[in-house]
Amino acid sequence: MEDGKPVWAPHPTDGFQVGNIVDIGPDSLTIEPLNQKGKTFLALINQVFPAEEDSKKDVEDNCSLMYLNEATLLHNIKVRYSKDRIYTYVANILIAVNPYFDIPKIYSSETIKSYQGKSLGTMPPHVFAIADKAFRDMKVLKLSQSIIVSGESGAGKTENTKFVLRYLTESYGTGQDIDDRIVEANPLLEAFGNAKTVRNNNSSRFGKFVEIHFNEKSSVVGGFVSHYLLEKSRICVQGKEERNYHIFYRLCAGASEDIRERLHLSSPDNFRYLNRGCTRYFANKETDKQILQNRKSPEYLKAGSLKDPLLDDHGDFIRMCTAMKKIGLDDEEKLDLFRVVAGVLHLGNIDFEEAGSTSGGCNLKNKSTQALEYCAEKLLGLDQDDLRVSLTTRVMLTTAGGAKGTVIKVPLKVEQANNARDALAKTVYSHLFDHVVNRVNQCFPFETSSYFIGVLDIAGFEYFEHNSFEQFCINYCNEKLQQFFNERILKEEQELYQKEGLGVNEVHYVDNQDCIDLIEARLVGILDILDEENRLPQPSDQHFTSAGHQKHKDHFRLSIPRKSKLAIHRNIAYDEGFIIRHFAGAVCYETTQFVEKNNDALHMSLESLICESRDKFIRELFESSTNNNKDTKQKAGKLSFISVGNKFKTQLNLLLDKLRSTGASFIRCIKPNLKMTSHHFEGAQILSQLQCSGMVSVLDLMQGGFPSRASFHEVYNMYKKSLPDKLARLDPRLFCKALFKALGLNEIDYKFGLTKVFFRPGKFAEFDQIMKSDPDHLAELVKRVNHWLICSRWKKVQWCSLSVIKLKNKIKYRAEACIKMQKTIRMWLCKRRHKPRIDGLVKVGTLKKRLDKFNEVVSALKDGKQEMSKQVKDLEISIDALMAKIKSTMMTREQIQKEYDALVKSSAVLLSALQKKKQQEEEAERLRRIQEEMEKERKRREEDEQRRRKEEEERRMKLEMEAKRKQEEEERKKREDDEKRIQAEVEAQLARQREEESQQQAVLEQERRDRELALRIAQSEAELISDEAQADPGLRRGPAVQATKAAAGTKKYDLSKWKYAELRDTINTSCDIELLAACREEFHRRLKVYHAWKSKNKKRNTETEQRAPKSVTDYAQQNPAVQLPARQQEIEMNRQQRFFRIPFIRSADQYKDPQNKKKGWWYAHFDGPWIARQMELHPDKPPILLVAGKDDMEMCELNLEETGLTRKRGAEILPRQFEEIWERCGGIQYLQNAIESRQARPTYATAMLQNLLK
């Protein structure tokens, strides 16, 4: 198959493996892996892709690959990753693979300088190139830009964000202190907002949108950081292998002895908020020695430090203090930050126990007294007793007649007191983080800003064994960002192509709007259902979950936990969780604490206490919040509720509005493995990331896409000031055309739309050259345009003169041709009218010539000479009379023949009489010769008659064929008229089927992603997935295939499991008519599927293989024939032998040959419904001969009805006409060789040739 060319086929762990096609199945291909010769496996045909011939080759832009598909995309990334080339383009989108180690000099200052002002594609792929492109787009287009850095947790988003910021400030900063502050703000934000998770050692547990603002001179003037959704639950509890926020550990590891004593710090295992997770520090050999022993936990002393090339708690503490100083924080403010952090730690050590009294409340444990003192008096500025009371009781106000009445203190149970303590800790830390962000923003203020470049770094799609409200919000955010990506890159791009008339093929992608509606829809969305639950007097997580399931019981995106592919999730009760099918896969959320985590308000006594702190810094932390939420709190007197979910939704919508108002660049970060180790490439999970991030859809779009564009007027206005008057009068479109021609651009690299010019992927340098607004550069380009216009106009004059001469010659040639045609037609008409008389005169004239021989015989006679002479004379008179009659009257062929026969008879009688008179041998010999000549004449006459009859028979057959075609055409029209009456119903049914098939395909695609995500969770959590989930989704059948298999079940023969070779052998050897018909049908159906696969996966910039003329294939696509059962089709055709001939021109020559000099002919011989022999005749190449069996892959795979040849006027020819051409081109020998080598399939043609050879 495919001449042994390699293909990519699915592999469970590597994503794809290379192999060869060895057989074609009903809807799958049999693949033999190259590294496992002799072993084969089945792969769905739409999951098999052609491979590049050079497996070690890599390209910087995946759009440069010969084959553009997800397998070659994955392989190219893998090859580059193995060479430490972690960046790759897909058009203007950057794919960044996390290397998990430091690559030397890749981010050095020298590297930054090398990318400044360089067009995308002129330098190797890099995050700096995207940053520079965003800056140049902002400068040229006068439009703010955004860079969206996305990817899973641990994929490298935070690091790439830092590199973008560093590049912009170093390259285009003013050289002042503000540039350093923007860069130095990152360590501070990371310390308070990043933490170690199981999938990322430096995971951002909040989202941020960093704006770098520029003035009118495109210099950095300031910045602004917006933050979203800090993960507050991490403050109180973490997973076993996870840590709290970095600041806690860095403070314990790196604080000086003075600070440690003032803040009463010790090792992490002594604090409740740290000791339930990992208590080890990040450190290297040097810093490990600098950390004092009393600051190390037992776990650290036993297992050693955590290792990460980018993290070091002791060193990072020092770097954080340096960053604080650079952004303007003095020692007092720095100590305030540390004091609040330590206060949160000590707050977590306050513990409770049941009270001995009957009140049902609780008291502080004795061992918590010191923690209470440290936290209240020394760190947070609170009264110990007030804090104790506020943590163990809750203040309620009775109401009477709508007015507030008596204050009642309600004792809290131990669990409630623990929740109150944790809520206070989360609130304090959250306000502290808000303060850090505000101080960061204050350190780089700006008065005026012309434009900005925003860099979005937000937590990637998260999926753990246990997922809660935080993961729900993060994944909701990622759904919205994926939709923005779909809109900006796929939807808006395709709408623009369609609007501009570029003719780019449509690319389908998964629309996740239904998932977003499920979460945020008004009243019925999960967020609104959760808010409604929070407003109830006694809200519960179980009631909220049940309400969600009830309102969306038939929603495709929402499911119950027991349908999960992971066994651990199937144990979750109906009212304790739900599954949402996200764009990246299904995630099971445990709804315990959803209600609690959605409420951002403290109960009244704690809120009042913290707002009235004696510490000025603490009061300032809560003052801004108090002012902002004043109205909310007044309402909260009753409900005490501030919705976290809806607050986040509002922030997210504002962010997306900002993104939509800017130009967008995308960096897709990829996590190469789950172990976070270097040089380890897990193909399957990387492929899943590429598919979920839309890279495969982008690759499909970019096969014919144009990522760069500019409007004609925009380009024209840029050059207008530099144009002389004669050029200024040019139409903008014409000016752009002249500009591109002057630059010598290849027409393949760009395309003109209605209002814009578009550039192919990889042509950003050419685009930037045109859009460069440097005055000297503009003047140079204008000079080139002027030169090109002069040359083009002179060439146009030359071409016009040549065209006029050609036109004159063509008119003269056509006039001569018309005269020649008229002469020929008149000659033919005249010949048809007078040919019987001319033929008669020729025959009678021949008879007259024989009279001389008669006279010679008579003159030699001795007796009866006079009598014989008279008879000869009479015969001559009769002949002359007949000749005169033929010339003077319009006699028919029959009349002439009758009188001619009479003369022949008379001459025969006369000859007989002469024979009697002539006795001598000499005379007898001469008479014998005359007899022979007459016999020859008779035979010639008979042959002429036979030829004439044959011509008449052929004319009759052609007339019958034409009449039959007209009859078939009339019957077809009648059928069409009948079909039109039910067409509306049929189309509606087909539309429903297509919609159902599309929905089913979306379900299958979503299930595939769900399974892949479950596998990745299973790998990371050492969990087993269900047997049902283990079933290979690659062999799940689509609706069309299921329908085919269902139909096959009703047939006599089930051929779905037969191999391609078995079908072929059965066709060649079987005598069972029904089996033969079924095998032929299945054989050609598989051929169609295989050729469709080849056409879809052809090389870039290559024409589709033509096994039949375009008119035939187009007809088959536009008019799908009704599929008759194979047996019925064979009977209806009755193995008729039909022959066809139609003009044929290769698509590559279609527009290069206006004179049709390369037009050839396509001949086909159909044996019943299927083709048996095929010929292509071209004027500039040898004839192409094909026979069924030997050349199935190159022959037309359509049946006769599908080709529409029987409906083409003049297409059908006589068998003799086909056989003459076939024999002349060496077809007999070709077919004989195929028969002798047992490659030809038994057909009418093979049987006839074998009989002829016998």
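We count from 1, first residue shown onward.
Using N, Cα and C of the backbone, Cβ positions are placed for all residues, glycine too.
As annotated by Swiss-Prot, ATP binding site applies to Gly151, Glu152, Ser153, Gly154, Ala155, Gly156, Lys157, Thr158, with the evidence given as sequence analysis. Neighbour density for Lys157 (ATP binding site): within 10 A of its CB lie 28 other CB atoms from the protein chains shown. Lys157 (ATP binding site) falls within a helical segment according to DSSP.
Feature annotation from Swiss-Prot assigns domain 'Myosin N-terminal SH3-like' to 2-53.
The domain 'Myosin motor' feature in Swiss-Prot is assigned to 57-772; the stated evidence is sequence analysis.
The domain 'IQ' feature in Swiss-Prot is assigned to 814-843. Nonlocal intrachain contacts for the domain 'IQ' (814-843), taken as residues 6+ away from its ends with a CB within less than 8 angstroms of a stretch CB, comprise 883, 886-887, 890-893, 896-897, 900, 941, 944.
For Thr406 (mutagenesis position), the Cβ neighbour count at a 10 Å cut-off comes to 9, with all displayed protein chains included. Record note (Swiss-Prot) on the mutagenesis of Thr406 to Glu: Greatly reduced phosphorylation. Transports uncoated endocytic vesicles to clusters at distinct peripheral sites and alters actin filament structure.
Recorded in Swiss-Prot as a mutagenesis result, Leu851 to Ala carries the remark: Abolishes additional calmodulin-binding upon unfolding three-helix bundle; when associated with A-854, A-857, A-858 and A-861. Leu851 (mutagenesis position) falls within a helix when secondary structure is assigned with DSSP. Cβ-based neighbour count (10 Å, all protein chains) for Leu851 (mutagenesis position) stands at 17.
Within the same chain, residues at least six positions away from Phe854 (mutagenesis position) with a Cβ under 8 Å of its Cβ are Val872, Leu875, Ser907, Leu910, Leu911, Leu914. Under mutagenesis, Swiss-Prot gives Phe854 to Ala with this note: Abolishes additional calmodulin-binding upon unfolding three-helix bundle; when associated with A-851, A-857, A-858 and A-861.
Listed in Swiss-Prot as a mutagenesis experiment, Val857 to Ala is described as follows: Abolishes additional calmodulin-binding upon unfolding three-helix bundle; when associated with A-851, A-854, A-858 and A-861.
Among the mutagenesis entries in Swiss-Prot is Val858 to Ala, noted as: Abolishes additional calmodulin-binding upon unfolding three-helix bundle; when associated with A-851, A-851, A-857 and A-861. Counted within 10 Å of its Cβ, the other Cβ atoms near Val858 (mutagenesis position) come to 23, all protein chains included. Annotation note: Val858 (mutagenesis position) sits in a helical segment as assigned by DSSP.
Leu861 to Ala appears in Swiss-Prot as a mutagenesis experiment; the accompanying note says: Abolishes additional calmodulin-binding upon unfolding three-helix bundle; when associated with A-851, A-854, A-857 and A-858.
Closest to Ser153 (ATP binding site) in space, going by CA atoms and restricting to the mutagenesis positions Thr406, Leu851, Val857, Val858, Leu861, is Thr406.
Each of Asn98, Asn200, Ser203, Gly460, Cys669, Lys671 belongs to the same chain as Gly151, Glu152, Ser153, Gly154, Ala155, Gly156, Lys157, Thr158, is absent from that list, and has a C-beta within 8 angstroms of the C-beta centroid marking the ATP site. The Cβ neighbour count for Gly151 (ATP binding site), using a 10 Å radius over every protein chain in view, is 24. Each residue contributes its Cα atom, and for Ala155 (ATP binding site) and Val858 (mutagenesis position) these two points are 121 Å apart.
Most Cβ neighbours within 10 Å among the recorded positions Ala155, Val857, Leu861: this distinction goes to Ala155. In this structure the alpha carbons, written CA, of Glu152 (ATP binding site) and Leu851 (mutagenesis position) are 112 Å apart. Taking Cβ-Cβ distances under 8 Å and a sequence gap of 6 or more within the same chain, the neighbours of Thr158 (ATP binding site) are Glu190, Asn194, Asn202, Ser204, Asp457.
According to DSSP, Glu152 (ATP binding site) is assigned to coil rather than to any helix or strand. When pLDDT values are averaged over the domain 'Myosin N-terminal SH3-like' (2-53), the model yields 86.
Between the CA atoms of Leu851 (mutagenesis position) and Gly154 (ATP binding site) there is a gap of 115 Å.
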